[in-house]
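Worksheet: the structure to be examined is printed underneath.
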Amino acid sequence: MTTNGADPLGRFSALTREWFTTAFAAPTPAQADAWSAISEGNNTLVIAPTGSGKTLAAFLWAIDRLADPAREPSQGTQVLYVSPLKALAVDVERNLRTPLTGITRVAERHGLPAPSITVGVRSGDTPPNQRRAMIANPPDVLITTPESLFLMLTSAARETLTSVRTVIVDEVHAVAATKRGAHLALSLERLDQLLDTPAQRIGLSATVRPPEEVARFLSGQAPTTIVCPPAAKTFDLSVQVPVPDMANLDNNSIWPDVEERIVDLVEAHNSSIVFANSRRLAERLTSRLNEIHAERSGIELPAGPNPEVGGGAPAHLMGSGQANGAPPLLARAHHGSVSKEQRAQVEDDLKSGRLRAVVATSSLELGIDMGAVDLVIQVEAPPSVASGLQRVGRAGHQVGEISQGVLFPKHRTDLIGCAVTVQRMQTGDIETLRVPANPLDVLAQHTVAVAALEPVDADAWFDAVRRSAPFATLPRSAFEATLDLLSGKYPSTEFAELRPRLVYDRDTGTLTARPGAQRLAVTSGGAIPDRGMFTVYLASETEKPSRVGELDEEMVYESRPGDVISLGATSWRITEITHDRVLVIPAPGQPARLPFWRGDSVGRPAELGAAVGAFTGELASLDRKAFDKRCQKMGFAGYATDNLHQLLREQREATGVVPSDTTFVVERFRDELGDWRVILHSPYGLRVHGPLALAVGRRLRERYGIDEKPTASDDGIIVRLPDSGDTPPGADLFVFDADEIEPIVTAEVGGSALFASRFRECAARALLLPRRHPGKRSPLWHQRQRAAQLLDIARKYPDFPIVLEAVRECLQDVYDVPALIELMHKIAQRRLRIVEVETATPSPFAASLLFGYVGAFMYEGDSPLAERRAAALALDTVLLSELLGRVELRELLDPAVVASTSAQLQHLTPERAARDAEGVADLLRLLGPLTEADIAQRCTADNIGAWLDGLHAAKRALPVTYAGQTWWAAVEDIGLLRDGIGVPVPVGVPAAFTESASDPLGDLIGRYARTRGPFTTEQTAARFGLGVRVASDVLSRMAVDGRLIRGEFAADLSGEQWCDAQVLKILRRRSLAALRAQVEPVSTDAYARFLPSWQHVGSTNTTGIDGLATVIEQLAGVPIPASAVESLVFPQRVRDYQPAMLDELLASGEVMWSGAGQIGNGDGWVAFHLADTAPLTLTHGAEIEFTDTHRVILETLGHGGAYFFRQLTDGTVEGTAGQELKQALWELIWAGWVTGDTFAPVRAVLSGPRRSGAPAHRQRQRPPRLSRYSVAHAQTRGTDPTVSGRWSALPAAEPDSTVRAHFQAELLLGRHGVLTKGAVGAEGVPGGFATLYKVLSTFEDAGRCQRGYFVESLGGAQFAVASTVDRLRSYLDNVDPERPEYHAVVLAATDPANPYGAALGWPTDSEAHRPGRKAGALVALVDGRLVWFLERGGRSLLSFGADADAQRAAAGALTDLVSAGRIPSLLVERINGVAVLDPDVDAERAVVQDALLGAGLSRTPRGLRLR
């Protein structure tokens, strides 16, 4: 090796130099500087942006050393590469092949010995046999993860690491500031203890600040060379808004426009990554992008699965390239819930060009090579500047390429976050990174691990621990306290249940493991916390609780019984919280908290918050020209600049000042219930606002006696205060002495939800909550329960190490208390001012803070109409307009409420009518002048004239003329009428009533507005004889004063309307009450009315062959008795049904039928299928006792095509009689193996064996031998209708259970409308409701359906499409308003339109035999209620206690079927188990008999008969 300081490659061997110069033009600056430091043996931190060759910079020197022919053979690993991501580890292993293969080829070209360098990967995905192989034959280069390194160091595998010379830590910035990083730091120190000489450490990092902190993390106390060449990375960033006004949207949502624009961008580029900040948003975006792309391309989206998602989702939502036959699609999803295999497939598809786009969360943020990505799209501001750089850096990943990124804000205030992120990305001004200090739980875990294999000297271990950066300042007292914890020296006997893991001999200072310590460390080790969900169940006193959904652990800790939460489309009130579940009851229409899933997100850092505030303050001070120029520099495109300018202008108009880094705003306003909302507007982020909210909560309790939990977010704090009549607090609520704030927060955090969840994680990390079964995760509920029990004890001992650690984690890692203290200092020093304002409605920034309450509107249409309207009315409409665009109240207000309220205000209701002269006087005083006709409408008597004469004589009411009419006016109004509209004062009016008012016309119009519902300018002008312009000016002035509201309120009025502010509140409150009644679950009777109609029963619109095809599509795959198909099921749905229609569909190949089991000798179960989707609705053929005849028939049909029965005799069994062959064929038909191209054979079987020659079930003789040649003589005699037509093999059922489950979920949603556990059970779906629940939950995430409590008594896990729920609720009243009489329908008991015995249980009040969904049985429903159940032929009838009118309606419907020939005859022999002829007739049976006799049945010796 030659050394040349001027040449970066001069230190490498000739082989390596030749390969590099052949493959690359020149080293990058990062590579050149790194090789200089690494070749000197220095610990080195290489900081460079994505695409600068960092990985090769770290590896090439080590590879060159390994390729040296003179090196001594080693029995262990020499290069250890540690990656925070398993996927990144695999990616690096793949990329290492290039230099290894290249150097080998160069050696071979020169005739030199080829270097033999082995590479291995060990992670959680590595099979045990490969792990054992690596222990036996360690690779030269081992690629692993922090967790796998820990396991190797705590097992015999550590011996393979004793020869390590180089450790490379990739993406070091991703772990340095976390406990996972602290865990890795101790692992590296433990590794050094195994080595003769500490290994050289090389860290690879994206841009970080400060570099010295990451270098300290990497090497601890050892010196480190920092390689950080000037960043040559160029970013092309833009912020785009696709609409001109984000506050006035055509679709009430910005998402449709954003989605269309994203598709434009993706289609204009070769390869794109779309980043979203949540998994649910990623799923929905993927769905919509594919749908839009398909619509543009004219592609029909098929149903298929998304196998990479747990439970899956339709292929057209997020399938890749060719997914189960689906056409090429635009995007697939990539996030933590996607399986590792499918994530790899998505990555490979994008790299290879088979996929145009991936929609991802942070799962693609780190350095995985995604190939030639040329565009990154970020939806809403990224979580941090560093995250933004990482994400956009995915585009133009190669050296020297430009990274192009487009950001789409989700609402107006998100524009500010996007702008500041872009600004700081351009300057590289990222957030400060801080290494955690002294995490005692990590220390405890490693202490058990290090002592597990051999005794350890405590002093030596303490020194090793302190060499790592996270523990550099660890006090000996904390170390000893941790050893006490692990060795069983507890502060109280209450901790006796904690099992000591070590023996600590304080005399010798030796730590020795107790039995099981090593197993505990390897089965429960690691720093990544187990975080999970609480299951939510519907509480029931009588039934087993049914599942509703899931909630985030921290949200549960923040909730209490009585709180109302939102899950799916329904609000639920919490009744109980246990260790593993949350019990709820429906709270229809109540304002609810939306669930959150925080995970590891801790909010905006304080320094980024200061930048946001400074930016906002700066922009607010600029004139428009300077403003535009400033925005242009930040890449604002489209309508982004106008929207941001409008937002800041409106905020300044609302509060007088825009919140900034030096100005906080405390805004107060009343909500819809009259309570106060007090909002602190501050940009400093959740890490500052979270601890401040704790202190504010304490102040509310101590000073005001209010137990209210303020809500903190990145942009401020929201406090809700009940109206007590006093002035609500202002800035004083949020200002604390700088010296007292930390003790207050420290005291309060111990009782917070955050502390409870972090304590559990710390206790588990410290091995205090070991897994009961090695290799398996403990159920989280069990871990929570044990953690809660431990916390109950530990709270009493503040010095308990895990209590200290949980508090430290909350105060240092999650919260930023120092930044909060600094803010309090600034306030005290007047460097930060607080402005108090009181507003009538929320300011734009306040609207954004309250955004969580209306988040559901962002995907409008996801929820049923009543839920959307109720939620909207529960909010301030100005808030809705600010966030979502103009929302007209006419879309929300109930027209019936508007009409009834207007009638009340106008005294047009009976209870408000005038009953005497005094009542008339009150009318005139309250409503103003009225004509005599007006008064007559408002009186209960006819002697109005006498009453008016009396009032006139007493000079209490006077006739006046204006607007072309004569009016009666109260004498008190004469002055107003004179001064307001020029009415002359009648003679004799006392002077006291003619005094002038300050605003006479305003008073007149104000009263007019207060006494009616919405009205127009024209109506006002006509009422008072004014010009329209004059009326408009007065109304506008009153609106400015807040007395009137301008908008569109009533559907029967056109154009601009007005409404008194207080009247509008009444209308909203009453409409909300009405809507909440609608939001309540419908009764089971309503569902039973809905389902037949949903399935077209009784429809007059379903006709002809197309109508029949529609019906079959809905009923696809469901078994129905053949006897009911053409007598009841099809004719009741298709108005003009004829058997020829079905035969035509079968003959054309559009539809096919299959058998699903024989019923006796003359009936069987059949199902119908659309040919295109038949494999998804067919079941696998049933197992029968196959004979040679069966096999030959199947073999013949298996060749393809269709065969007449006569043709089937060829190749069958020699000597087989026609009857025997027919018998075998029908057995295959009923078993679901064979089908025909006509339904005629089934009809023939139904008509009976004597006429059709259909096979009877009998014992078969042993079949004769199989013949290999044609046996043409085996023929049937004549033409047998039971085997007419052509026969073919049914296509194979789709073997993939996931594919079937997804299609089945879609199919059952379409069949049942509201899908419940009972409905799925009745269908006999493989895997039952549990299987479909996973699929339906994924549909919900993708916006394909809603989960809610739509039908009472059917459990909380009900799924439906929003529009279906709207239709269901139209059956709330006694259904059909055009058919007020009883509506009866008789169905086959097996008909899918019969909800009883499926979604609904059978009534239990019958003392006779139990009803069931049996072939031949009938049910009679009257307005959805089950009235009768009749066994086949009607011989036994069960009645369920309906009134006489309902019984008569049922009897009429039943006899109509007999008359129409749908059922052949009717003979009722028993009613409720008692013979009809029994003379002892009770009241109920008498009602039934009367109904039947009245419908035309006659008494016979056997019973009641109708022919």
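In case you wondered, yes, glycine gets a Cβ from its N, Cα and C as well.
Summarising the annotation, Swiss-Prot assigns ATP binding site to Phe24, Gln31, Lys54, Thr55, Asp170, Glu171, Ile377, Arg394, His397. Non-local contacts of Phe24 (ATP binding site) by the CB criterion (under 8 A, 6+ apart in sequence, same chain) are absent.
According to Swiss-Prot, the domain 'Helicase ATP-binding' annotation covers 35-226.
Record note (Swiss-Prot) on the mutagenesis of Arg122 to Ala: Decreased RNA:DNA unwinding, wild-type ATPase and strand displacement on a biotinylated substrate. DSSP classifies Arg122 (mutagenesis position) as strand under the three-state reduction.
Remark: Ile528 (mutagenesis position) has Glu147, Arg180 as non-local neighbours, by Cβ distance under 8 Å and separation of at least 6 in sequence. The DSSP secondary structure for Ile528 (mutagenesis position) is coil. Summarising the annotation, Swiss-Prot assigns ssDNA binding site to Arg122, Arg131, Thr145, Ser148, Met152, Ser253, Trp255, Arg279, Lys410, 518-519, Ile528, Trp597, Asp600, Arg777 and lists experimental evidence as the type of evidence.
When other Cβ atoms within 10 Å of the Cβ of Thr145 (mutagenesis position) are tallied across all protein chains shown, the result is 24. The mutagenesis experiment Thr145 to Ala is recorded by Swiss-Prot, whose note states: Nearly complete loss of RNA:DNA unwinding, decreased ATPase and strand displacement on a biotinylated substrate.
In three-state terms derived from DSSP, Ser148 (mutagenesis position) belongs to a helical segment. According to Swiss-Prot, the experimentally introduced change Ser148 to Ala is described as follows: Decreased RNA:DNA unwinding, wild-type ATPase and strand displacement on a biotinylated substrate.
Taken from Swiss-Prot, the feature domain 'Helicase C-terminal' applies to 257-451.
According to Swiss-Prot, the experimentally introduced change Ile528 to Ala is described as follows: Nearly complete loss of RNA:DNA unwinding, wild-type ATPase and strand displacement on a biotinylated substrate.
For Glu550 to Ala, Swiss-Prot lists a mutagenesis experiment annotated as follows: Decreased RNA:DNA unwinding, wild-type ATPase. All chains included, 17 other C-beta atoms sit within 10 angstroms of the C-beta of Glu550 (mutagenesis position). Under the DSSP three-state reduction, Glu550 (mutagenesis position) is assigned to strand.
According to Swiss-Prot, the experimentally introduced change Arg777 to Ala is described as follows: Decreased RNA:DNA unwinding, wild-type ATPase and strand displacement on a biotinylated substrate.
Within its own chain, Arg1286 (mutagenesis position) has Ala1202, Tyr1203, Phe1204, Gly1236, Asp1237 as residues 6 or more apart in sequence whose C-beta sits under 8 angstroms from its own. DSSP assigns Arg1286 (mutagenesis position) to a strand segment in the three-state reduction. Among the mutagenesis results in Swiss-Prot, Arg1286 to Ala has the note: Decreased oligomerization, does not complement MMC or cisplatin sensitivity of a deletion, still unwinds RNA:DNA hybrid but decreased unwinding of DNA:DNA hybrid; when associated with 1199-A--A-1206. Does not complement the trioxsalen sensitivity of a deletion; when associated with 1199-A--A-1206. The residue drawn here is the original one.
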- Distance between Glu550 (mutagenesis position) and Lys54 (ATP binding site) at the Cα atoms, whole Å? 42
- Around the Cβ of Lys410 (ssDNA binding site), other Cβ atoms within 10 Å, all chains included, total 23
- Averaging pLDDT over all residues of the domain 'Helicase C-terminal' (257-451) gives 79
- Item | Cβ neighbour count within 10 Å of Arg122 (mutagenesis position) | 23
- Message: Long-range neighbours only, meaning 6 or more apart in sequence with Cβ under 8 Å: which ones does Ser148 (mutagenesis position) have?
- Response: Arg122, Ser123, Gly124, Thr126
- Query: Which whole-number value in Å describes the distance between the Cα atoms of Lys410 (ssDNA binding site) and Thr145 (mutagenesis position)?
  - Reply: 36
- Note on the structure: Per DSSP (helix/strand/coil reduction), Phe24 (ATP binding site) sits in coil
- Out of these binding-site residues, Lys54, Arg519, which one has the fewest other C-beta atoms within 10 Å of its own C-beta? Arg519
- Note on the structure: Residues near Ile377 (ATP binding site) by Cβ (under 8 Å) yet at least 6 apart in sequence within the same chain, in sequence order, are Ile262, Leu265, Val266, Ser272, Ile273, Val274, Phe275, Gly405, Val406, Leu407, Phe408
- Item | From recorded positions Thr145, Met152, Trp255, Arg519, the one whose Cα lies nearest Asp170 (ATP binding site) | Thr145
- With Lys54 (ATP binding site) as the reference Cα, tell me which of the recorded positions Thr145, Met152, Trp255, Arg519 is the closest one. Thr145
- Message: Applying a 10 Å Cβ distance cut-off over all chains shown, what neighbour count does Trp255 (ssDNA binding site) have?
- Response: 19
- Message: Through the lens of DSSP with three states only, how would you label Asp170 (ATP binding site)?
- Response: coil
- Query: When you measure from the Cβ of Asp170 (ATP binding site), how many other Cβ atoms are you left with inside 10 Å?
  - Reply: 25
- Helix, strand or coil: which one is Lys410 (ssDNA binding site) in, per DSSP? coil
